[in-house]
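Feature list (source: Swiss-Prot):
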type: DOMAIN; residues: 129-179; note: domain 'DHHC'
type: BINDING; residues: Cys131, Cys134, His144, Cys151; note: Zn(2+) 1 binding site
type: BINDING; residues: Cys145, Cys148, His158, Cys165; note: Zn(2+) 2 binding site
type: MUTAGEN; residues: Cys159 to Ser; note: Loss of function in dendrite development
type: ACT_SITE; residues: Cys159; note: active site, S-palmitoyl cysteine intermediate
Amino acid sequence: MRRGWKMALSGGLRCCRRVLSWVPVLVIVLVVLWSYYAYVFELCLVTVLSPAEKVIYLILYHAIFVFFAWTYWKSIFTLPQQPNQKFHLSYTDKERYKNEERPEVQKQMLVDMAKKLPVYTRTGNGAVRFCDRCHLIKPDRCHHCSVCAMCVLKMDHHCPWVNNCIGFSNYKFFLQFLAYSVLYCLYIATTVFSYFIKYWRGELPSVRSKFHVLFLLFVACMFFVSLVILFGYHCWLVSRNKTTLEAFCTPVFTSGPEKNGFNLGFIKNIQQVFGDNKKFWLIPIGSSPGDGHSFPMRSMNESQNPLLANEEPWEDNEDESQDYPEGLSSLAVESET
């Protein structure tokens, strides 16, 4: 009876958390919808008097708005990619691992299993990275997200504003979303500013439009400042081929810690996110190379790394491991043992 009550309570709490997790997204959507109304109707159709200026403003605005909304949608609804089945422990191995009471034997079991996989990163103490929640050996750059309750390939962070985990499958879309958000705010601020001055001087009569135009400039500038900082930080991460987690805690390889272990050079680092074909760089479609399980590494020479030597990868078995301190709990990453 008590167990059933606890299960019902736990299920109710999970349901409430899932519902509440959409609140930040709803806030963003409402702000964007209001900005659309304020710009299109109150500014362009009511305040702007020149027909040519109206047309130019509306065309440019909608071009930016489409890409802004498209990338936001892709960031939200592109599911995080999880490690494939070859990284999961079989039922027999799982039971053997769970029933083994000696830590040193458990560690050796993971070492033996990892020998079949292209795993080059380790925990802080040099052990194979293993997720005891998902029961798998983690691919390189893969981490467990406590919010999504899953291991995510090339996890960067969990973002409440898109209610999704940002990783290999959607990092390109997230970066594009930041870029188009900055452009969206900048465009609104620059085109609204002259009318803000006119309202401030009392040269325009409409009281209702005055409120929307003034507040629109304030909101656009506020979001622009915060977004340009975040976008600049992620541009720096891309230029170094790092994730947010790797920027906070240096990856540990079999040879030891190496903060530039995945740094291939500026151009190749960009291609690791956007792909080789530049015509897809500005469009939110999947073009990141690889399958998210293994990545070219600077710390390995071409004879050791099949991704740099253009050889066949290890039968789709690609994985990563690493430890992170408690200070990163706000990034929704479970500690690894």
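In case you wondered, yes, glycine gets a Cβ from its N, Cα and C as well.
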Which recorded positions (Cys145, His158, Cys159) fall within 10 Å of Cys151 (Zn(2+) 1 binding site) by Cα distance? Cys145
Tally of helix, strand and coil residues over the domain 'DHHC' (129-179) according to DSSP? 9 helix, 16 strand, 26 coil
Would you mind reading off the Cα separation of Cys159 (mutagenesis position) from Cys165 (Zn(2+) 2 binding site), to the nearest angstrom? 6
Measure from the Cα of His158 (Zn(2+) 2 binding site) to the Cα of every one of the binding-site residues Cys131, Cys134, His144, then give the nearest. His144
